[in-house]
Amino acid sequence: MGTHMYSEQGINNTINISTTSLTNATQLTVIGNNNSVYIGNNCKIVSSNIRLKGNNITLFIADDVENMGLVCSLHSDCSLQIQAKTTMGNGEITIAEKGKISIGKDCMLAHGYEIRNTDMHPIYSLENGERINHGKDVIIGNHVWLGRNVTILKGVCIPNNVVVGSHTVLYKSFKEPNCVIAGSPAKIVKENIVWGRKMYHSTMYDDPTLNEFYK
């Protein structure tokens, strides 16, 4: 399980961290009631700072997830789901306003990513006084690769098998899978692609992990 620090203030909190997972140099803080933390089998959560502050918060990390240096803040009635075999460099995730961020299976997030479902400060209309920048959920599909220093803002949905180029800021959703998104403003720059993790394969047919994309 490794060395980690865990602190809790509140009641009816459930913390379930698999004994097969490594959580070295990680700080997990839970402040509030009725919160749930699940970290599955064979995960590596290293040098991370995860903070749940509020009530009815859910953190779910599936099996075989690797995370090196996550700074994560979740507020009341929010949830973060990271599905199996996703790997993440150092980065920041912020969830508030009863929102959700979901990251699919077998994703790869390079260092410097920032994902948030909220602006964290209100903006009001001078015409009627109403707030105009409410939080919105963020959904990242399966097998998505975020390059270095990518920013994902509130309300963004990314389909399966997408590459997002380094330093791209995504503020709107895309519907087309199997593509590369890059630039400022972000746009599709390449279509009909699939990406892999290993450099030594000559073609996609040599990589058994990609079978589902062409069969």
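Every residue, even glycine, has its Cβ placed from backbone N, Cα and C.
Here's what Swiss-Prot has on this protein:
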- Asp119, Met120, His121, Arg148, Lys154, Ser166, Tyr171, Lys172, Lys190: acetyl-CoA binding site (BINDING)
- His121 to Ala: Reduces activity 50-fold (MUTAGEN)
- Trp145 to Ala: Reduces activity 56-fold (MUTAGEN)
- Tyr171 to Ala: Reduces activity 48-fold (MUTAGEN)
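Swiss-Prot feature annotations superimposed on the structure.
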residue	record	CB count, 10 Å
Asp119	acetyl-CoA binding site	15
His121	mutagenesis position	6
Trp145	mutagenesis position	20
Lys154	acetyl-CoA binding site	21
Tyr171	mutagenesis position	12
Lys190	acetyl-CoA binding site	12
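For Tyr171 (mutagenesis position), the nearest of the recorded positions Asp119, Trp145, Lys154, Lys190 in terms of C-alpha separation is Lys154. The distance from the Cα of Trp145 (mutagenesis position) to the Cα of Lys190 (acetyl-CoA binding site) comes to 14 Å. Between the alpha carbons (Cα) of Lys154 (acetyl-CoA binding site) and His121 (mutagenesis position) lies a span of roughly 13 Å.
Under the DSSP three-state reduction, Tyr171 (mutagenesis position) is assigned to coil, being neither helix nor strand.
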